[in-house]
Amino acid sequence: MDSLWAAIAALFVAAAVVVRGAAAADDAQLLEEFRQAVPNQAALKGWSGGDGACRFPGAGCRNGRLTSLSLAGVPLNAEFRAVAATLLQLGSVEVLSLRGANVSGALSAAGGARCGSKLQALDLSGNAALRGSVADVAALASACGGLKTLNLSGDAVGAAKVGGGGGPGFAGLDSLDLSNNKITDDSDLRWMVDAGVGAVRWLDLALNRISGVPEFTNCSGLQYLDLSGNLIVGEVPGGALSDCRGLKVLNLSFNHLAGVFPPDIAGLTSLNALNLSNNNFSGELPGEAFAKLQQLTALSLSFNHFNGSIPDTVASLPELQQLDLSSNTFSGTIPSSLCQDPNSKLHLLYLQNNYLTGGIPDAVSNCTSLVSLDLSLNYINGSIPASLGDLGNLQDLILWQNELEGEIPASLSRIQGLEHLILDYNGLTGSIPPELAKCTKLNWISLASNRLSGPIPSWLGKLSYLAILKLSNNSFSGPIPPELGDCQSLVWLDLNSNQLNGSIPKELAKQSGKMNVGLIVGRPYVYLRNDELSSECRGKGSLLEFTSIRPDDLSRMPSKKLCNFTRMYVGSTEYTFNKNGSMIFLDLSYNQLDSAIPGELGDMFYLMIMNLGHNLLSGTIPSRLAEAKKLAVLDLSYNQLEGPIPNSFSALSLSEINLSNNQLNGTIPELGSLATFPKSQYENNTGLCGFPLPPCDHSSPRSSNDHQSHRRQASMASSIAMGLLFSLFCIIVIIIAIGSKRRRLKNEEASTSRDIYIDSRSHSATMNSDWRQNLSGTNLLSINLAAFEKPLQNLTLADLVEATNGFHIACQIGSGGFGDVYKAQLKDGKVVAIKKLIHVSGQGDREFTAEMETIGKIKHRNLVPLLGYCKAGEERLLVYDYMKFGSLEDVLHDRKKIGKKLNWEARRKIAVGAARGLAFLHHNCIPHIIHRDMKSSNVLIDEQLEARVSDFGMARLMSVVDTHLSVSTLAGTPGYVPPEYYQSFRCTTKGDVYSYGVVLLELLTGKPPTDSADFGEDNNLVGWVKQHTKLKITDVFDPELLKEDPSVELELLEHLKIACACLDDRPSRRPTMLKVMAMFKEIQAGSTVDSKTSSAAAGSIDEGGYGVLDMPLREAKEEKD
């Protein structure tokens, strides 16, 4: 009998082996079929069906059977039809991931197919070309009967609309992620509810375009619901969520919801996390509702309009770990019911940007798990409780802009993990407690605008993590500790407006080159730019920690009302260095510092802003400062400096300099940017001369001591002069000879003899009425037409107001970061465009006028000409030629504007024209002009479809920090900003080249630079193209171009190479715009298009207003990374 049972068992084992082997063979066969169906064969190179399923790339096996397969991130470029016919059929696979694998096609291709019986988790996320309706999703879930987790986030679900019926739907799913798709209609969501989506435990519909919340039925099993980032408006309908009593997480943030706190939520007694932030809710919080939500661990109501006091029932929630009520209008005191439980788990308390009063209650000290405490921008008074030192886990203590008094408690030294101590804008007194030296993790110390005194402690130099030190606007005295140079992480040092004396320690530069990568990471900040010329405040501006605060609410700061903060910029304190890391901001102004400026400060390779003004500094300006290659702002005004301005400063790309009120002498260097600044920046230096100051008088009397040496030099000088005159004569003869051979250019493209524009050294007659008259006045508008080639008629303010119908919205044809643009027809019939600039309260009349005179002289066929400008009070208006077809963005992405498509010939002409205009700014103007915001909306199209670059001078109208601190505003537009701008405040011509590369991609692909529908939330056009260039490269081109003329494919590829070169991550490897033009010319030279087209294209390149390609190749010196 035993032998019989043994024989039967052996038969079963053998049968199992046979079945397993057959199943494995079936899996291998399906994988081989899939491999053959994948267009990108290189992605699965090295495997064939004979290798077995377990050796397939991304395979996971258990006991010899294929149980999981992950091809996430592999650029398959496969059709979903092939996936459904092969990978979904794998019999033993439990987990299948094709996340970000470039799968495309329709989800409906799975219709009729059956999934493998073991499949439990399917991840198809991040495939932007995978499209279908929510009904297709339900059908896929039904086809895979055992499926529990389905992830389709970042695809194109919703692009197709649902039909009728409901089907078995989603009932079997445990988790469904449809976030970041295209679900728009309310009917889609209602269909899903009818199809049983309420039975799904985890449902993520964030980042779609849903506009309403239907009533969820049969949703007792729903535990997680995320509808954030949609377009839901109005109040949450009563009863919409009342059946979902099992909900543990509800996220309705970033919508347009309004009304009072939704009453239904009080019935969701199982809630662990509730997020209603970034909506328009208002009214008081119902205390009785929160009394029922005893399981809440996270509550976020920030960025709403809730008011009244904070209910005790909120503060005393027993399980609460995170409480964020920031940016509302709560009033009253901080509840004393906080952390009543000695075992409180609260680790985040955000109450900033409200109207809270009273003191900091002792109850806060009971929150022993607290990691982050932010009470900034309130009206909290009293002293900082010494008991806060009991919060041993605290990392962030942020109390700026309150009414706190008294001394900084020494007990804070017990918080040895403290990283951010931010107490600006209070009334604190005393000195910095020496005990704080124990807080060795401090990263950001900000004590500005208090009444602190005493010396700056030398022990600060021992804080190896210290990155930001702000002690400005206090009464600190004594010398600057040389030990600060030992702070190897220090990037921001602001000591302005104190009573410091002694010399500037050369040791401050010791940390240069010793910094690590990623020193300060992740803290939101706002930088308030201060216009010192008309302000009661001092220094270049104020850096504030800015977590969960509305920018508009900064107007409540008394200091902002006193100071003339011209602009504010929001960003994140994340800074990395490629090499030679150093300080980036140094402000020691308004002190009593004396002695010479140490030349070692020039060793700070990344230093961008240096303000040493309003001190007692003496000696000469060290030429070594010019070794700080990234220096953008330099203020040495109101000192006792003498000697000349170093010629080495000509190599700096300065955007702001102030050397006024010193004892400097000599000539202002003409090279570089120094001569482009207004004379106010050099005034009150009795020995200084040269533009923009009066010219140097070389015949002025000399002292007797100098007479003999000058006599000895006379012979040599006369010889040099004769040589120079002869050389000048030869140059003139050559120029005349060349000029006689060149055909006349159009009048509007008149050039200087050497094709180079130099800033004006003289001022033509102008119309000097200052435009301060009211509308009823008869005085002429102050329009400066110096060197403008086609003077406008005499215009009054009333003329422009009448031409734009009072700047009526109906006349507005555009809007951007610099202001609104209006179409206007003047009385003589001429149609112009009038740009009404945003108010620039920090821009003086002289600076504005000088800049306008410079911009007005720049004429080129591919630049939009400035016809005139005017100013009245704070108003600034610019008058331009009107461009009939608007911008390239309008023409390319909104074709109804001109009612026609752009074929490749037109796009090529636009690409070359825009490049020519930008090359002219970079290489034909001295100093060169950096556009700073090159994008398709700044490429205008005239009636001949000729590209004209606009706004090329706008960034210079703003102050340096406008163009060097805010990559999110003036220094670029999302999608066009080069990667280095996120690490450096400094704009360069190579940044413009990158932005031009994006414009060229737009012309080639027909796609905008950013579109989450096409590229996903974390991608853009550049990233999308770079992904596709690894696959079938021609897929990136606009299908309309190849459909119209397949023969242009090779030419498109050549232009794509140019675009990719412009988009190199390393600026030094990008071509100059002159090189780009040369590459265009090479393409034309080798083009196989017909002679007529070729001739036209060649003309479009060579006929630049000033012969950009014919000029000697004066390649700009490469910027060092």
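If you go along the chain as it appears here, the first residue is 1 and each next one adds 1.
Yeah, the Cβs are placed from backbone N, Cα and C, and that goes for glycine too.
No substitution from the list is modelled in this structure, which keeps its original residues.
DSSP assigns ASP933 (active site, proton acceptor) to coil in the three-state reduction, outside any helix or strand. Taken from Swiss-Prot, the feature active site, proton acceptor covers ASP933, and the record attributes it to sequence analysis.
Annotation source Swiss-Prot lists brassinolide binding site at TYR525, TYR569, citing similarity to another entry. When other Cβ atoms within 10 Å of the Cβ of TYR525 (brassinolide binding site) are tallied across all protein chains shown, the result is 19.
LYS835 (ATP binding site) is surrounded by 21 other CB atoms, counting those within 10 A of its CB over all protein chains shown. Per Swiss-Prot, ATP binding site is recorded for 813-821, LYS835, 881-883, 887-890, 933-938, ASP951.
Per Swiss-Prot, domain 'Protein kinase' is recorded for 807-1083.
Summarising the environment of HIS420 (mutagenesis position), the number of other Cβ atoms within 10 Å of its Cβ, over all protein chains shown, is 21. According to Swiss-Prot, the mutagenesis experiment HIS420 to Pro carries this note: In d61-3; severe dwarf phenotype. Sterile plants.
The mutagenesis experiment ASN426 to Tyr is recorded by Swiss-Prot, whose note states: In d61-5; severe dwarf phenotype. Sterile plants. The Cβ of ASN426 (mutagenesis position) has 24 neighbouring Cβ atoms from other residues within 10 Å, across all protein chains displayed.
According to its DSSP assignment, ALA467 (mutagenesis position) is coil. Cβ contacts within 10 Å of ALA467 (mutagenesis position), excluding its own Cβ and spanning all protein chains shown: 24. The annotation that Swiss-Prot gives for the mutagenesis experiment ALA467 to Val reads: In d61-7; mild dwarf phenotype. Fertile plants.
Under its mutagenesis annotations, Swiss-Prot gives VAL491 to Met the following note: In d61-2; mild dwarf phenotype. Fertile plants. Insensitivity to brassinolide. Taken residue by residue with DSSP, VAL491 (mutagenesis position) is part of neither helix nor strand, so it is coil.
Among the mutagenesis experiments that Swiss-Prot reports, GLY522 to Glu is described with the note: In d61-8; mild dwarf phenotype. Fertile plants.
Here the residue is the original one, but Swiss-Prot notes a mutagenesis experiment at this spot, GLY539 to Asp: In d61-9; mild dwarf phenotype. Fertile plants. The secondary structure of GLY539 (mutagenesis position), as reduced to three states from DSSP, is coil rather than helix or strand. Using a 10 Å Cβ-Cβ cutoff, GLY539 (mutagenesis position) registers 25 neighbours.
Here the residue is the original one, while Swiss-Prot reports the published mutagenesis THR854 to Ile with the comment In d61-10; mild dwarf phenotype. Fertile plants.
Among the mutagenesis entries in Swiss-Prot is THR989 to Ile, noted as: In d61-1; intermediate dwarf phenotype. Fertile plants. Insensitivity to brassinolide. In the three-state DSSP reading, THR989 (mutagenesis position) counts as helix.
When other Cβ atoms within 10 Å of the Cβ of ILE813 (ATP binding site) are tallied across all protein chains shown, the result is 17. When the recorded positions HIS420, ALA467, VAL491, GLY539, ASP933 are compared by Cα distance to ILE813 (ATP binding site), the shortest distance belongs to ASP933. Fewest other C-beta atoms within 10 angstroms, among the recorded positions VAL491, MET883, MET934, are seen around MET883. A separation of roughly 46 Å, to the nearest angstrom, links the Cα atoms of MET883 (ATP binding site) and VAL491 (mutagenesis position). Shown are the recorded positions GLU889, ASP933; the one with the most C-beta atoms within 10 angstroms of its own C-beta is ASP933. Under the three-state DSSP scheme, MET883 (ATP binding site) falls in the coil class.
Distances between the Cα of GLY819 (ATP binding site) and those of the recorded positions GLY539, ASP933, THR989 are shortest for ASP933.
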